[in-house]
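Accompanying notes for the structure given below.
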Amino acid sequence: MENRIEMSQLRASKKDSKISYVLLMATKLYLEGGQPVGSKLLKETYCSDLSSATIRNYFAQLETDGFLRKNHISGGRIPTDLAFRYYADHNAPFLEQEEILAIQQKLTELPEYSKNIVKDLQKASEVLSDILQLPVCFSSPRFESDSVINIQLVAIDDQRVVFVLSTEFGQVFTDVLWLPEQLPENSLKRIEGFLQNYLRKQPSDSLLSQKEKDLGMVLYNEVVVRYLTRYCHFSEEDLYQTGLSRLLKYETFKDPETLAQGLAFFENRKHMCQLLNTYLHKETPTAFIGRELTDIVGNTDPSCAVITIPYYMDRTPLGAFGVLGPMNLPYQQVFGTLSLFTERLKVILTQSFYKFKLSFRRPCPTDPRCSQRPAELTRSSSIKLLPAKELS
């Protein structure tokens, strides 16, 4: 992002390395305990070579520079988003050996290479969310030569049904269909069976009435048109998310307004796609903290942090994972975990792409060639409209 916070704001980091160290250690202590940091506690833990008076003087300068704020109850200091940014930028990813072993064991739950690539990515996001105990989202391109393998109909009420269309690569499309009249449940099941049999080129149920068959053909064409519309017109990445309820265990998000702001940002497809694409060709994690998110969200300060990292097939980025959390995240551990995770995922995806000869396409909302692309994509789709003679 063009206007990310410049660390030159911390004037003392150039003049005196000690004040920089005090800031880093105060932030580290706050991340460890979650409580305002006093000069006495900081001296006892990480700054034994400095007097309490010197630490207080440094605290005062850091307050002036906007890196710390005073807690009016205890008198201790709390890091601001500038402090968390400085901490994230000046600490390499770090995991204890036992943490690495635990994460590697958890990563064995990732699926092996397969053709069901979207489902595998969704499973991977569940594993990552479980490891970090944080909400996770990821962006995904569309994979070519995908095949529709199933259609399901689920009744909502007397005249509306949801159709669920699933593909070989794990994509799922849903929409609502309107029935011309109320149908018995067993009739809807027979129509669903007709759609599935037609899709798989199998004979239809002998119990299917002509009226049910006619309705089935109309519904089939409606499903196909809606699917092809979404399949061909691809203006932004597909976005998947999980683990939103994990935010509730963090003190920051027990405030309803803060929780609503964080979730509103995470749920906004446009904002998240923009954020995930910002550093798509950077192989290391990137943190967006507090006010750094404001340019994407608008005037609202979301008081949270999002950490992103792209995932690769060989040397080609396919999309990115994003992690949402409070600003006081353990950045070193989160960065280290994301690096281990994407390294393992890269191996799996590379094997899948080469074994099954997969290809993909990205959104092209402004590409003039896109206007010619739908016809080509429609011809290559595995699902077709019924011939006119079958509808007569």
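Yeah, the Cβs are placed from backbone N, Cα and C, and that goes for glycine too.
Record features (Swiss-Prot):
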| type | residues | note |
| --- | --- | --- |
| VARIANT | Gly33 to Ser | In strain: E/UW-5/Cx |
| VARIANT | Lys213 to Glu | In strain: E/UW-5/Cx |
| VARIANT | Ala320 to Thr | In strain: E/UW-5/Cx |
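Distribution of Swiss-Prot features across the structure.
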| residue | record | CB count, 10 Å |
| --- | --- | --- |
| Gly33 | variant position | 11 |
| Lys213 | variant position | 16 |
| Ala320 | variant position | 25 |
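A strand conformation is recorded for Ala320 (variant position) in the three-state DSSP classification.
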